[in-house]
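Enquirer: Attaching a single structure in structure tokens format; questions to follow.
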Amino acid sequence: MIDKSAFVHPTAIVEEGASIGANAHIGPFCIVGPHVEIGEGTVLKSHVVVNGHTKIGRDNEIYQFASIGEVNQDLKYAGEPTRVEIGDRNRIRESVTIHRGTVQGGGLTKVGSDNLLMINAHIAHDCTVGNRCILANNATLAGHVSVDDFAIIGGMTAVHQFCIIGAHVMVGGCSGVAQDVPPYVIAQGNHATPFGVNIEGLKRRGFSREAITAIRNAYKLIYRSGKTLDEVKPEIAELAETYPEVKAFTDFFARSTRGLIR
């Protein structure tokens, strides 16, 4: 169904069964598949292809040659009706690719809201990207990667499958991330190693001086105390009782499966 207030360019192809919301704009030479839902106010500039069982929220801007919901690159994929879900107010720039999930990985590739995905960024099957994240030009996420809120991944950076990028992390450009990056950390290199706390990012987002100090103390326990992670976990949990921002570390530890960058 195409809402009567939506615009569809005469050269665009919107297949029967697709849903186009109010005030959406489907530009020249776009292709929208039969199981696609485009939310209110979302703009497909031109030459955008949206396939598969894909749901896109409202007020997104999707630029030319982006491909969303296409068949993933997992050799086990056998055509199952897996999905892509994208939230609201994202800017998805030229030639970005976002692939549908796999049955083995839960069947869903998910992108939240208010993200900036720069030119040629790639989000593989079963990835989860939170809110207000930035993937710079040519940043690539392998399958099953999680990127938490406010994370920034630099240009030409590759993230290994199943890795977790914590909230407020900054990964420098041209890096290779092979293990999990704890929240608030700056990481750089191939393989990526920690370079301290993303202090400037936390200041910009309104973290108090006391909270930043507590986060830095947790970082020092993890990386500079000479203790094992199991040894410092109780100390970080105790610190989190006073400073709730530190709880992001304890929650992260519970999710981590690949070990932390070192």
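Every residue, even glycine, has its Cβ placed from backbone N, Cα and C.
Nope, none of those substitutions made it into this model, it's the original residues.
Copied straight from Swiss-Prot:
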- GLN73, ASP74, LEU75, LYS76, HIS125, HIS144, GLN161: substrate binding site (BINDING)
- GLY189 to Ser: In strain: SM101; temperature-sensitive (VARIANT)
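Are these features on the surface or tucked inside, and what are their neighbours?
Expert: Under DSSP, HIS125 (substrate binding site) is assigned to coil, being neither helix nor strand in the three-state scheme. Within the same chain, the residues at least 6 positions away from HIS125 (substrate binding site) whose Cβ sits under 8 Å from its Cβ are ASN72, GLN73, ASP74, TYR77, THR82, HIS99, ARG100, GLY101, THR102, GLY105, THR109, GLY143, HIS144, listed in sequence order.
In the three-state DSSP reading, GLY189 (variant position) counts as strand.
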Enquirer: Between GLY189 (variant position) and GLN161 (substrate binding site), how many Å separate their Cα atoms?
Expert: 17
Enquirer: Under 8 Å Cβ to Cβ from LYS76 (substrate binding site), same chain, six or more residues apart: give me those in sequence order, or none if nothing qualifies.
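Expert: The list for LYS76 (substrate binding site) reads THR102, GLN104, given in order along the sequence.
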Enquirer: If you draw a 10 Å sphere on the Cβ of ASP74 (substrate binding site), how many other Cβ atoms land inside?
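Expert: I count 21 other Cβ atoms within 10 Å of it.
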